[in-house]
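As structure tokens, the structure follows; a few thoughts come after it.
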Amino acid sequence: MPVTINNFNYNDPIDNNNIIMMEPPFARGTGRYYKAFKITDRIWIIPERYTFGYKPEDFNKSSGIFNRDVCEYYDPDYLNTNDKKNIFLQTMIKLFNRIKSKPLGEKLLEMIINGIPYLGDRRVPLEEFNTNIASVTVNKLISNPGEVERKKGIFANLIIFGPGPVLNENETIDIGIQNHFASREGFGGIMQMKFCPEYVSVFNNVQENKGASIFNRRGYFSDPALILMHELIHVLHGLYGIKVDDLPIVPNEKKFFMQSTDAIQAEELYTFGGQDPSIITPSTDKSIYDKVLQNFRGIVDRLNKVLVCISDPNININIYKNKFKDKYKFVEDSEGKYSIDVESFDKLYKSLMFGFTETNIAENYKIKTRASYFSDSLPPVKIKNLLDNEIYTIEEGFNISDKDMEKEYRGQNKAINKQAYEEISKEHLAVYKIQMCKSVKAPGICIDVDNEDLFFIADKNSFSDDLSKNERIEYNTQSNYIENDFPINELILDTDLISKIELPSENTESLTDFNVDVPVYEKQPAIKKIFTDENTIFQYLYSQTFPLDIRDISLTSSFDDALLFSNKVYSFFSMDYIKTANKVVEAGLFAGWVKQIVNDFVIEANKSNTMDKIADISLIVPYIGLALNVGNETAKGNFENAFEIAGASILLEFIPELLIPVVGAFLLESYIDNKNKIIKTIDNALTKRNEKWSDMYGLIVAQWLSTVNTQFYTIKEGMYKALNYQAQALEEIIKYRYNIYSEKEKSNINIDFNDINSKLNEGINQAIDNINNFINGCSVSYLMKKMIPLAVEKLLDFDNTLKKNLLNYIDENKLYLIGSAEYEKSKVNKYLKTIMPFDLSIYTNDTILIEMFNKYNSEILNNIILNLRYKDNNLIDLSGYGAKVEVYDGVELNDKNQFKLTSSANSKIRVTQNQNIIFNSVFLDFSVSFWIRIPKYKNDGIQNYIHNEYTIINCMKNNSGWKISIRGNRIIWTLIDINGKTKSVFFEYNIREDISEYINRWFFVTITNNLNNAKIYINGKLESNTDIKDIREVIANGEIIFKLDGDIDRTQFIWMKYFSIFNTELSQSNIEERYKIQSYSEYLKDFWGNPLMYNKEYYMFNAGNKNSYIKLKKDSPVGEILTRSKYNQNSKYINYRDLYIGEKFIIRRKSNSQSINDDIVRKEDYIYLDFFNLNQEWRVYTYKYFKKEEEKLFLAPISDSDEFYNTIQIKEYDEQPTYSCQLLFKKDEESTDEIGLIGIHRFYESGIVFEEYKDYFCISKWYLKEVKRKPYNLKLGCNWQFIPKDEGWTE
């Protein structure tokens, strides 16, 4: 139902309905009432400071602070007048309207409004509702003229206060009673929030947006609407009783350079979303899921038993039962009994936990947010006036398009939108610091380091060791995997999540049971003093700064001198640079000196060395050791040599203690004389084995992200600061030198200080790209070399034990496995002979780390210099070289990385490669690969098709370069040297085959070049080779144009995907590997190579009998096999079989099919196979009791007859790239009995005149045995492909 946001002024009179005097839960019957405003149903705002659990002196800044991991701002005068309270109220109304302005936000509000707490908690008997509970009811004071004041109870879902003592600390507070929380136990309870919209956090953007403008790594201030929505997600979790506040990530504080901070709850990681939930292991994910499911079952049990509301006899039991059924998405049978529908629960759970997240909302609202919950927070800023639409609007927030603020989130950028905020007074700012004091060399020198800047390293006790537990495996053991994703579009469009039942009355009897736990807040000391002789990253950063009151500074290469003397700044750049920077020049030489030193700065900052695969890192930034003293003193002097010896470990301040448990054993349940259950137990053990591998990998990734990658992140932050400090010192030196000249001398100096700043920032941006690549590569290298092998070692031990136990289990039960024991042993041996490969993208969605992992994991990708991929309705370069990609309007894109080029003038893609790539004479050693789909020729245009050539990709400069073109059934690769000499190599496919492997079908093209040869590989196999020894230098353009250019038909088009260029000649094995990787997918494909879809019409194609098709036999419920007609005009070119012939089948999803978020058919899905006949949907069945090896399939209208089976499992045909699949009939999804495979068989028929045999659409037990005997026999008649009608094939 539509959400209505109410409007108020603070001075509006109390009406006892929308404006009331409320006694909040923590007032505990003291008679402290607050003026409260109902901003929308069940949500109240109290424009007062949140004081519960605090002392009055807590509201003043002192030597102590509350949370040790943030900057805290105090102002005891905030909200101390009615005018200030009115501004707060109006601002909150505006923020709620901003939330409501988009469907996603309105749905969030709808679910909060309708997520009313259960009328009771764990103390209430099962058969009762009870409203006299502090987590359900609050009191309001009703006061009318001439009447005695009286209390009345009301139901509320959320009460929002102003802030507590700290203005920039926003928090959602749930209500505990005797140390139990309804918000965590399925019931849900009233939620409270302390919130301040004006003072917002600031974060930076060091890691993101390669190649973006120089402003893009400045500080960004948060959008208060997003801050509020973050808290509202906590509220939503609390109202549904799924708040996860008992699974902390605990910081390790063993060293003085580690953050001292409160534990981070899993609730925060789920609420933030993005990459952060990756820190929660898969087994923990599952335990949380199971706990919520168990709690919801408890609610079901209560609803089925509740008979009365003892605290309020006016409560209509049935109305509330119906409301709670709707809230929890329970189902009700004909007898009125409630139960949980697992699919509905699964959808609700995932929408709450993985759909509503800060990162999803930020993307939907186009708001800039932090990269991670762990991102550093900078001191907050005060937004000047959120009510001013020139500063902040309901539709766009700060990023107002009319003010050109929407690009790159300019409206949130501190450097750009300065009119939106003001810096806060340092007088009221408290920051928790570590004071590091030197006891030698520079005695008495202490530096203050903000706690936020220290290393966050999680303690190993933060992670569950559930993997070490033994597990019983039975025939019905369920999967533990929880897919932690919920597409945002599905969340917006899913009407099932919207309540269709009106809210019950909010009025009830007054609350008299004030049993509630009020949190008590204790202060912490603000500064911790440490004496140390270690020189850490923090001392080195401090040595690169200078006091603001000192202007005459100089650079030094001595770290100790920089600590001792405040006018000296440590520099890690070369001595030549330091000497030039410190050089004093005459006024006439000043401009030239400035130009030189600024250029030198850019050169120094961008120094990097390409290493020959040392420690799996191809790029190293050599000055990191000198800049931050990472590693140790010996590494500092020769960082590259030390790195070569020790690898990425040298960068870590703290080598983490890893939790890598011994994997617990499987206990296999025995079943007497039950073959099906025994086989199902074996299958479940093998499936659970994969889950153990996945869970172990997930545990390792969780520890890596929170113990290793956090250290590398701090190093990146440190290098960003170091480069900025170097730039600030240089700018100060330049300004000081300039200012000592006379006015006359200055007038003759032509210099632009803004230009200096711009060039320095540009140099820093370029350097940060190198640093990010280097540090990210080190982090992934540490994961792959130091962590994953330890996990694999434990997993292989587990596999060996499992294999032994399974083989013994088969031997013990061979009496019941007659005819199957050897096959089951073979299956176990095959399954356990290979390790499960590690894929980082399964465990985190951090695209930067995944990209680095992919580069690490493939020798090929380390040489890739252009890699076009789809993202957000555009093509981007994922090679890391940042090519500029312009996609014109006439190009069609889709999210399968495919793009379509037509003959239209604006159907074009322009790729401008990074100028850092040296691309001259590249033909001496380079490769190009891509997938292509070329449509079928037109029958009446065959001559043009054969003879006309058109270019599809062009990379030419001054008539030299390379191009790819098509002429008929030829793909042609052409090289042209600087003298105009041309060499070509081509691949030609046959168009006279009955069924072509290439026409309109995706195939993989790889072209390689070296000094001697140019080669073309198709689908991984070498097809053509040409000598190019006599060709000279080729100068290729840095610009690549994708466009159909030449003598072409106006309807001509092609499809392409996965275009890549490599700066090496790929080997045969490289190409085969790449073909196999890019061919693989989790879903099945149709005849053309596109995803196989549910609810789409297909003609069925038998790969073993290509010229056959299926037709419903007249007056008979069977499918006869007929021969495809042949098209041939006595042409030497045209010869093909019709594909669009026979019945058009439709794959329908069976209820428990895996793929529930889209219409793609995945491997092992359970399906129905249907088709339309006489405008009625028919289905493919098999008789339950057929006795022969083969039986004709029964084709009939859909029915519930128990004579037939209709459950089909659609399986991948082959491990190798293929578009074929097999259709396996089973009794049902739980059964291990394989009834037979769908295929073609010749049946004997007795005719009137003579006997004959005829082929029919059948189910076959023979195919089952043959597939096991020869699993990859291409000619088997049980291998099927599905042909949809396509614009690229006309008949």
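Placed from the backbone N, Cα and C atoms, the Cβ positions cover glycine too.
For all the noted positions, this structure keeps the original residue and models no substitution.
Under the heading active site, Swiss-Prot lists Glu231, citing sequence analysis as support. According to DSSP, Glu231 (active site) sits within a helical segment.
Marked as Zn(2+) binding site by Swiss-Prot: His230, His234, Glu268.
According to DSSP, Glu1189 (ganglioside GT1b (d18:1(4E)) binding site) sits in a coil region rather than a helix or strand. For Glu1189 (ganglioside GT1b (d18:1(4E)) binding site), the Cβ neighbour count at a 10 Å cut-off comes to 15, with all displayed protein chains included. The ganglioside GT1b (d18:1(4E)) binding site annotation in Swiss-Prot covers Asn1025, Glu1189, Glu1190.
What Swiss-Prot records for Ile1240, His1241 is D-galactose binding site, and it gives experimental evidence as the kind of evidence. Residue environment of His1241 (mutagenesis position) contains 22 other Cβ atoms, counted within 10 Å of its Cβ in all protein chains.
In Swiss-Prot, a published mutagenesis experiment is listed as Glu1190 to Leu, annotated Greatly decreased toxicity, heavy chain has decreased binding to synaptosomes, binds less GT1b.
Where Swiss-Prot documents Glu1191 to Leu as a mutagenesis experiment, the accompanying text is: Increased binding of heavy chain to host SYT1, no effect on binding to SYT2 independent of gangliosides. Long-range Cβ neighbours of Glu1191 (mutagenesis position) (same chain, at least 6 residues apart, Cβ-Cβ under 8 Å): Thr1182, Tyr1183, Gly1236, Cys1258, Ile1259.
A mutagenesis experiment is reported in Swiss-Prot for this position, Lys1192 to Met or Tyr, and the note states: Decreased binding of heavy chain to host SYT1 and SYT2 independent of gangliosides.
Around the Cβ of Phe1194 (mutagenesis position), the same chain contributes Pro1117, Val1118, Val1180, Tyr1181, Thr1182, Tyr1183, Phe1204, each under 8 angstroms and 6 or more positions distant in sequence. The mutagenesis experiment Phe1194 to Ala is recorded by Swiss-Prot, whose note states: Greatly decreased binding of heavy chain to host SYT2, whole toxin about 40-fold less toxic.
For the mutagenesis experiment Ala1196 to Lys, the note given by Swiss-Prot reads: Greatly decreased binding of heavy chain to host SYT2, whole toxin about 1000-fold less toxic. Sequence-distant neighbours of Ala1196 (mutagenesis position) (same chain, 6+ apart, CB under 8 A from its CB) are Pro1117, Trp1178, Arg1179, Tyr1181.
While the structure shown retains the original residue, Swiss-Prot records the mutagenesis experiment Ser1199 to Tyr with this note: Increased binding of heavy chain to host SYT2, no effect on toxicity. Within the same chain, no residue at least 6 positions away from Ser1199 (mutagenesis position) has a Cβ under 8 Å from its Cβ.
As a published mutagenesis entry, His1241 to Ala appears in Swiss-Prot alongside the note: Decreased toxicity, heavy chain has decreased binding to synaptosomes and to GT1b.
Taking the Cβ of Ser1260 (mutagenesis position) as centre and 10 Å as the limit, one finds 23 other Cβ atoms among all the protein chains shown. Here the residue is the original one, but Swiss-Prot notes a mutagenesis experiment at this spot, Ser1260 to Ala: Greatly decreased toxicity, heavy chain has decreased binding to synaptosome and binds less GT1b.
When secondary structure is read from DSSP and collapsed to three states, Tyr1263 (mutagenesis position) falls in the helix class. Spatially close to Tyr1263 (mutagenesis position) yet at least six residues away along the chain are Gly1236, Leu1237, Gly1239, Leu1276, Gly1277, Cys1278, judged by Cβ distances under 8 angstroms. Here the residue is the original one, but Swiss-Prot notes a mutagenesis experiment at this spot, Tyr1263 to Phe: Greatly decreased toxicity, heavy chain has intermediate binding to synaptosomes, binds less GT1b.
Among the sequence features in Swiss-Prot, the mutagenesis site Tyr1263 to Ser is noted as follows: Greatly decreased toxicity, heavy chain has decreased binding to synaptosomes and dramatic decrease in GT1b binding.
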*What is the number of other Cβ atoms found within 10 Å of the Cβ of Glu1190 (mutagenesis position)?*
18
_Restricting to the recorded positions His230, Glu231, His234, Ile1240, Ser1260, which ones have a CA within 10 Å of the CA of Glu1189 (ganglioside GT1b (d18:1(4E)) binding site)?_
Ser1260
_Suppose the Zn(2+) site is His230, His234, Glu268. Which further residues of the same chain have a Cβ inside 8 angstroms of that site's Cβ centroid?_
Thr172, Glu231, Ile233, Glu267, Thr271, Phe272, Glu358
*asked:* Please give me the CB contact count at 10 A for Asn1025 (ganglioside GT1b (d18:1(4E)) binding site), counting all chains in the structure.
replied: 13
*Taking Cα atoms as reference points, which of the recorded positions His230, Glu231, Asn1025, Lys1192 is nearest to His1241 (mutagenesis position)?*
Lys1192
*Could you tell me the maximum Cα-Cα distance in Å between the residues recorded as binding ganglioside GT1b (d18:1(4E)), namely Asn1025, Glu1189, Glu1190, rounded to a whole number?*
50
*CA-CA, which of the recorded positions Asn1025, Glu1190, Lys1192, Ile1240, Ser1260 lies nearest His234 (Zn(2+) binding site)?*
Ser1260
*Cα distance, Ile1240 (D-galactose binding site) to Glu231 (active site), nearest Å?*
60
*Nearest of the recorded positions (Glu268, Glu1190, Ile1240, Ser1260) to Asn1025 (ganglioside GT1b (d18:1(4E)) binding site) - Cα to Cα*: Ile1240
*How many other Cβ atoms are found within 10 Å of the Cβ atom of Ile1240 (D-galactose binding site), counting all protein chains shown?*
22
*His230, Glu268, Ile1240 filtered to the binding-site residues whose C-alpha is within 10 Å of Lys1192 (mutagenesis position)*: Ile1240
_Considering Cα atoms only, can you say which of Glu1190, Ile1240, Ser1260 is the nearest neighbour of Glu268 (Zn(2+) binding site) among these recorded positions?_
Ser1260
